[in-house]
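One structure is given here, and the rest of the page talks about it.
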Amino acid sequence: MNGPIIMTREERMKIVHEIKERILDKYGDDVKAIGVYGSLGRQTDGPYSDIEMMCVMSTEEAEFSHEWTTGEWKVEVNFDSEEILLDYASQVESDWPLTHGQFFSILPIYDSGGYLEKVYQTAKSVEAQTFHDAICALIVEELFEYAGKWRNIRVQGPTTFLPSLTVQVAMAGAMLIGLHHRICYTTSASVLTEAVKQSDLPSGYDHLCQFVMSGQLSDSEKLLESLENFWNGIQEWTERHGYIVDVSKRIPF
């Protein structure tokens, strides 16, 4: 296995159409639509990019996938019923800016009834309150927890974990910003560079990202100071935008 190897877009698309024909031969009328997503769907694939496809099925509760490599290239094909796919497209979790970009750049390969457009419209039409709730949950479930971790490191170590924790905090901050602006990042590799270009960032976020993007993660004191500044910036930013985190003085159940 010596891959992935360099391939052209034309070579990838030839494979896509071979897979499409195999899907139609195997599942026949059960197939409603087939599309390509990811960099290939956006037409921004690089020489080593993989192939990602989605298949909308008429079978209720269909939900399975195939992922394989030939040793030279890799493919993932997800099979979902229309109901399951639409439900997932309407969900907003903390990683929505990374997971749901697929629904905004689907390249249709086979679509007998406009199903992929329906998926796109569903993802596009999520209510503002859903994003609001996801932001509040991210602050509590991820960022608040990370703050406890870096404060523990300041008190008792180990500082060896601080560089990777700083990367995690920067990524969580990017998810916060993506949810606020309701944008999906192009790729996981471009998350931070795209996040810092957005308007209305929490104070301290850009400075924190500079450490991560430059790889300057060896000075523990500077990292801890930057993390605290970002956390303070989040407090002011959330209050300004009305993201009220529920605080319970008692056990809530």
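For all residues, glycine too, the Cβ spot is worked out from N, Cα and C.
What Swiss-Prot lists as Mg(2+) B binding site is Asp50, Glu52, and the listing cites experimental evidence. Every protein chain considered, the tally of other Cβ atoms within 10 Å of the Cβ of Glu52 (mutagenesis position) stands at 21.
What Swiss-Prot lists as Mg(2+) A binding site is Asp50, Glu52, Glu145, and the listing cites experimental evidence.
For the mutagenesis experiment Glu52 to Asp, the note given by Swiss-Prot reads: Weaker binding to neomycin, active in crystals; in association with K-130. DSSP classifies Glu52 (mutagenesis position) as strand under the three-state reduction.
Secondary structure at Glu67 (neomycin B binding site), taken from DSSP and collapsed to helix, strand or coil, is strand. Residues or ranges marked as neomycin B binding site by Swiss-Prot: Glu52, Glu67.
Taking Cβ-Cβ distances under 8 Å and a sequence gap of 6 or more within the same chain, the neighbours of Glu67 (neomycin B binding site) are Lys74, Val75, Glu76, Val77. What Swiss-Prot lists as kanamycin A binding site is Glu67, Lys74, Glu76, Glu141, Glu145.
Its own atom aside, the Cβ of Asp80 (mutagenesis position) has 22 Cβ atoms within 10 angstroms in the protein chains shown. Among the sequence features in Swiss-Prot, the mutagenesis site Asp80 to Tyr is noted as follows: Increased thermostability, catalytic activity at 70 degrees Celsius; in association with K-130.
The Cβ of Thr130 (mutagenesis position) lies under 8 Å from the Cβ of Val92, each on the same chain and at least six residues away in sequence. The secondary structure of Thr130 (mutagenesis position), as reduced to three states from DSSP, is helical. Listed in Swiss-Prot as a mutagenesis experiment, Thr130 to Lys is described as follows: Increased thermostability, catalytic activity at 70 degrees Celsius; in association with Y-80. Increased thermostability. Weaker binding to neomycin, active in crystals; in association with D-52.
A helical conformation is recorded for Glu145 (Mg(2+) A binding site) in the three-state DSSP classification.
Non-local contacts of Asp50 (Mg(2+) B binding site) by the CB criterion (under 8 A, 6+ apart in sequence, same chain) comprise Pro4, Gly38, Trp73, Lys74, Val75, Glu76. Glu52 (mutagenesis position) has Asp80 as its nearest neighbour among the recorded positions Asp80, Glu141, Glu145, going by CA to CA distance.
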